[in-house]
Amino acid sequence: LTCVTSKSIFGITTEDCPDGQNLCFKRRHYVVPKIYDSTRGCAATCPIPENYDSIHCCKTDKCNE
C-alpha cells in the first residue's frame with residue numbers, strides 16, 4: 001500500500017506502508033475557522049479524532065491525497 005505523506009504546490013510525497021499498516025489516513029486539525037493543518041500517512045487502525053479533528057481512512061493507493 002502506498003500512502004501520501006505530504007501535499008504541496010510542488011506535488012505529493014508518498015511512502016510505502018510497512019507490514020501491518022494497511023490503511024492510509026488524512027487528519028485535518030482545525031486551528032482557527034477556515035485554517036487547518038493536515039497530517040497524512042500509514043496506519044494499522046484508523047486514528048480516533050480528537051478535539052476538532054476530522055479523520056478520513058481508506059485502503060487504496062494514494063487514497064488520502
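Every residue gets a Cβ built from N, Cα and C, even glycine.
Don't expect the noted substitutions in this model, because it carries the original residues.
Residues near T5 (mutagenesis position) in space but far in sequence (CB under 8 A, at least 6 apart, same chain), listed by position: T13, T14, E15, R40, G41. T5 to K appears in Swiss-Prot as a mutagenesis experiment; the accompanying note says: In AncTx1; 2-4-fold increase in inhibition potency on ADRA1A and ADRA1D adrenergic receptors and 17-20-fold decrease in inhibition potency on ADRA1B and ADRA2C adrenergic receptors; when associated with V-12; W-28; I-31; M-35; I-38; A-49; R-52; V-54 and G-59.
For I12 (mutagenesis position), the same-chain residues 6+ apart in sequence whose C-beta sits under 8 angstroms from its C-beta are V4, S6, K62, E65. Quoted from Swiss-Prot, the note on mutagenesis experiment I12 to V is: In AncTx1; 2-4-fold increase in inhibition potency on ADRA1A and ADRA1D adrenergic receptors and 17-20-fold decrease in inhibition potency on ADRA1B and ADRA2C adrenergic receptors; when associated with K-5; W-28; I-31; M-35; I-38; A-49; R-52; V-54 and G-59.
Around the Cβ of P49 (mutagenesis position), the number of neighbouring Cβ atoms within 10 Å comes to 12. Annotation of the published mutagenesis P49 to A in Swiss-Prot: In AncTx1; 2-4-fold increase in inhibition potency on ADRA1A and ADRA1D adrenergic receptors and 17-20-fold decrease in inhibition potency on ADRA1B and ADRA2C adrenergic receptors; when associated with K-5; V-12; W-28; I-31; M-35; I-38; R-52; V-54 and G-59; the original residue is retained in the structure shown.
The note that Swiss-Prot attaches to the published mutagenesis Y52 to R is: In AncTx1; 2-4-fold increase in inhibition potency on ADRA1A and ADRA1D adrenergic receptors and 17-20-fold decrease in inhibition potency on ADRA1B and ADRA2C adrenergic receptors; when associated with K-5; V-12; W-28; I-31; M-35; I-38; A-49; V-54 and G-59. Y52 (mutagenesis position) counts 10 other C-beta atoms within 10 Å of its own C-beta, drawing on all protein chains shown.
Note: S54 (mutagenesis position) has non-local neighbours R27, R28, Y30, i.e. same-chain residues 6+ apart with C-beta under 8 A of its own C-beta. One mutagenesis experiment named in Swiss-Prot is S54 to V, and its note says In AncTx1; 2-4-fold increase in inhibition potency on ADRA1A and ADRA1D adrenergic receptors and 17-20-fold decrease in inhibition potency on ADRA1B and ADRA2C adrenergic receptors; when associated with K-5; V-12; W-28; I-31; M-35; I-38; A-49; R-52 and G-59.
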